[in-house]
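Asker: Found this in Swiss-Prot, in case it helps:
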type    : residues         : note
BINDING : 124-130, 186-194 : 3'-phosphoadenylyl sulfate binding site
MUTAGEN : K125 to Q        : Abolishes enzyme activity but does not affect stability of the protein
MUTAGEN : N205 to S        : Induces a weak decrease in enzyme activity but has no effect on stability of the protein. Unstable protein; when associated with S-223 and S-321
MUTAGEN : N223 to S        : Induces a weak decrease in enzyme activity but has no effect on stability of the protein. Unstable protein; when associated with S-205 and S-321
MUTAGEN : N321 to S        : Induces a strong decrease in enzyme activity but has no effect on stability of the protein. Unstable protein; when associated with S-205 and S-223
MUTAGEN : N342 to S        : Induces a strong decrease in enzyme activity has no effect on stability of the protein
Amino acid sequence: MKPALLEVMRMNRICRMVLATCLGSFILVIFYFQSMLHPVMRRNPFGVDICCRKGSRSPLQELYNPIQLELSNTAVLHQMRRDQVTDTCRANSATSRKRRVLTPNDLKHLVVDEDHELIYCYVPKVACTNWKRLMMVLTGRGKYSDPMEIPANEAHVSANLKTLNQYSIPEINHRLKSYMKFLFVREPFERLVSAYRNKFTQKYNISFHKRYGTKIIKRQRKNATQEALRKGDDVKFEEFVAYLIDPHTQREEPFNEHWQTVYSLCHPCHIHYDLVGKYETLEEDSNYVLQLAGVGSYLKFPTYAKSTRTTDEMTTEFFQNISSEHQTQLYEVYKLDFLMFNYSVPSYLKLE
């Protein structure tokens, strides 16, 4: 083959390679600009396409600066609840602000969802299992889809949710200022009876019987048997109440979270909560939170009938055998919760 022909063939091959390289580069440039103009879509846990959160309205904006000019009845209701907390804190400032500065340990009940800019203070015996399930769905990045598929014991594993005390002080302050903060409350004595029934009348709660039952029986029961002192599994409600109002109890250690006051768990006189949900309107209030977070179209609060739920009628029965003196002392322990969340004094109480 002649040298001139070989040279022509070699040049053609080089030209084709250069053309292919240029074409590939051009395609990459086009793809880059398209990605800049159209952000990559991600899928929420239920398979609904939603764009990245950046640029959308935050829950705080949805709550305090709604698109519609006229506030809804729900928004007005929650404003009244916020005002009730503020007024109670102001009226009881000497009691409610004994501690001016919170420590990180005070924030361990505040669960953080960075994706949706939410902070939830969980209160045991106020639907906290289902709300922890919801927070796991919201923060799970696709790991979970149906809240009710998450086992109850898994919802209470601390490693599954991030709490505010795990952040630095500047990060804590930023989130308290920028995120929507909410909690759920319940009539204080109904919550207390619910805690007693769950922790002291169920045979499987051996750890509570050993940890608290034995101590309560030793302190409150005269002529207790050795078996009762050893097992602690037959604590009477009257003994439980006597333990709670005993001044020595909280001097020894703080109340367990299941019967600790909401005021002490969530510090509403130090932290401004944007929403106060109530157990009595649980489904409605929960779905309002989800709506403000921008997930209400595909995520709802789980509903199911629980036949073992503690009711007002049950609570009335439990308090029948409590003396008026002990009822009065117990009310003083939970008084701030009654006032702050606008619960009236129960009609069954015989206060001195």
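Keep in mind that glycine also has a Cβ here, set from the backbone N, Cα and C atoms.
Nope, none of those substitutions made it into this model, it's the original residues.
Mind mapping these onto the model and telling me what they sit next to?
Answerer: When Cβ atoms from all protein chains are considered, those within 10 Å of F189 (3'-phosphoadenylyl sulfate binding site) total 26, not counting its own.
In the shown protein chains, 22 other C-beta atoms lie within 10 A of the C-beta of K125 (mutagenesis position).
Of all the Cβ atoms in the protein chains shown, 16 others lie within 10 Å of the Cβ of N205 (mutagenesis position).
The 10 Å shell around the Cβ of N223 (mutagenesis position) contains 5 further Cβ atoms across the protein chains shown. Mapped onto three states, the DSSP output places N223 (mutagenesis position) in coil.
Residues within less than 8 Å, Cβ to Cβ, of N321 (mutagenesis position) and separated from it by at least 6 positions along the same chain comprise F237, E238. The DSSP secondary structure for N321 (mutagenesis position) is helix.
DSSP assigns N342 (mutagenesis position) to coil in the three-state reduction, placing it in neither a helix nor a strand.
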Asker: Using a Cβ-Cβ cut-off under 8 angstroms and a sequence gap of six or more, which residues of the chain neighbour P124 (3'-phosphoadenylyl sulfate binding site)?
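Answerer: For P124 (3'-phosphoadenylyl sulfate binding site), the qualifying residues are A195, E257, H258.
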Asker: When you put K125 (mutagenesis position) at the centre and draw a 10 Å sphere around its Cα, which of the recorded positions F189, R191, N205, N223, N342 have their Cα inside it?
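Answerer: Passing the 10 Å Cα cut: R191.
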Asker: If you measure from the Cα of E187 (3'-phosphoadenylyl sulfate binding site), which of the mutagenesis positions N205, N223, N342 is the nearest?
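Answerer: Comparing Cα positions, the candidate nearest E187 (3'-phosphoadenylyl sulfate binding site) turns out to be N342.
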Asker: Determine, using Cα-Cα distances only, which of these mutagenesis positions is closest to R191 (3'-phosphoadenylyl sulfate binding site): N205, N223, N342.
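Answerer: Considering only the listed mutagenesis positions, the nearest one is N342.
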Asker: Determine, from DSSP, whether V126 (3'-phosphoadenylyl sulfate binding site) sits in helix, strand or coil.
Answerer: coil
